Amino acid sequence: MESADFYEVEPRPPMSSHLQSPPHAPSNAAFGFPRGAGPAPPPAPPAAPEPLGGICEHETSIDISAYIDPAAFNDEFLADLFQHSRQQEKAKAAAGPAGGGGDFDYPGAPAGPGGAVMSAGAHGPPPGYGCAAAGYLDGRLEPLYERVGAPALRPLVIKQEPREEDEAKQLALAGLFPYQPPPPPPPPHPHASPAHLAAPHLQFQIAHCGQTTMHLQPGHPTPPPTPVPSPHAAPALGAAGLPGPGSALKGLAGAHPDLRTGGGGGGSGAGAGKAKKSVDKNSNEYRVRRERNNIAVRKSRDKAKQRNVETQQKVLELTSDNDRLRKRVEQLSRELDTLRGIFRQLPESSLVKAMGNCA
């Protein structure tokens, strides 16, 4: 199905005939419009023939392969590119206050503070502006290829990616030493001596030295150590400022007087004491508990006996079925042997007749 907006067009006249400006008026069908769609425009005045080479005499080609495939070049090319652009920016900043028009001045423009501000209508566009722009771009791009490998460049710093072994070590250390928020600093103890507080501080540094050395860069200074809580508050508070097991046992013993805690406080390293129950056997609670336990034991035993009886009954049923099937197999085997003996005693002629009668 053809579209109603497109029509057949006439072939475009060659360039030579266009420059010679034929006297006939151009047809509207050449522009994709239907014939007779509008009034024919007046014929254009003949233009003087102009050579095609006069558009831009100093036309040069620019190699942009470096921007299309930068992987084919080394890192020095990119470093030189960035350094050259920074030098150009510095030169622009230095030449700006001096009164120059910057990179936007064209040749022949009046120099001065108002040179770049003056309108183009007063002076007219400069001749050969396209050629000047092409030469400007060539001058900007040529030093990029000339300065590659210059000895005056500073050494290029290449960022190294972390290896898999280092990442595995960091993950292992992060699992062994998980980050925990530091506890708030405790109030200074009036009777604590500096020598008494030195040992926990040293142990804290030793415990966290592996994690600190892995996460810090070589050039960064070591941060100050985290203040260590006082050893007097260790039984009450754990490593993360939470109540230790000793305080929980004490609170449980205070709530239930029938529970007694064994010796040993929480966080001492020797292990918390085992809690032992002392229940009075003459109390009603003990009797109710024993009765419930006995009932549960009886129920479980009754269920076990019932399952045993059901299993025995099923075994008996299966055994009887097996005997019945065995007897049936023996009977069928005897009948088969009898039939085989009968067919063996019959002559072949009778067998042929029997087969003919069946057919």
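Any Cβ shown, glycine's included, is placed from N, Cα and C.
Original residues fill every noted site, and no substitution is shown.
Recorded in Swiss-Prot as a mutagenesis result, SER193 to Ala carries the remark: No effect on DNA-binding. Loss of interaction with CDK2 and CDK4 as well as cell cycle inhibition.
What Swiss-Prot records for 283-346 is domain 'bZIP', and it gives sequence analysis as the kind of evidence.
Remark: TYR286 (mutagenesis position) has VAL279, ASP280 as non-local neighbours, by Cβ distance under 8 Å and separation of at least 6 in sequence. Here the residue is the original one, but Swiss-Prot notes a mutagenesis experiment at this spot, TYR286 to Ala: No effect on DNA-binding, represses E2F1:TFDP1-mediated transcription and causes adipose hypoplasia and myeloid dysplasia.
For the mutagenesis experiment VAL288 to Ala, the note given by Swiss-Prot reads: No effect on DNA-binding, no effect on repression of E2F1:TFDP1-mediated transcription and no effect on adipogenesis and granulopoiesis; when associated with A-291. DSSP classifies VAL288 (mutagenesis position) as helix under the three-state reduction.
Quoting Swiss-Prot on the mutagenesis of GLU291 to Ala: No effect on DNA-binding, no effect on repression of E2F1:TFDP1-mediated transcription and no effect on adipogenesis and granulopoiesis; when associated with A-288. All protein chains shown were included, and the count of other CB atoms within 10 Å of the CB of GLU291 (mutagenesis position) stands at 10.
Shown in sequence order, the list is empty: the chain has no residue 6+ apart in sequence with a C-beta less than 8 angstroms from the C-beta of ILE295 (mutagenesis position). Swiss-Prot lists ILE295 to Ala among its mutagenesis entries, and the accompanying note reads: No effect on DNA-binding, represses E2F1:TFDP1-mediated transcription and causes adipose hypoplasia and myeloid dysplasia; when associated with A-298.
Here the residue is the original one, but Swiss-Prot notes a mutagenesis experiment at this spot, ARG298 to Ala: No effect on DNA-binding, represses E2F1:TFDP1-mediated transcription and causes adipose hypoplasia and myeloid dysplasia; when associated with A-295. ARG298 (mutagenesis position) falls within a helix when secondary structure is assigned with DSSP.
There are 10 other CB atoms within 10 A of the CB of ARG298 (mutagenesis position), with all protein chains counted. A straight line from the CA of GLU291 (mutagenesis position) to the CA of ARG298 (mutagenesis position) spans 11 Å.
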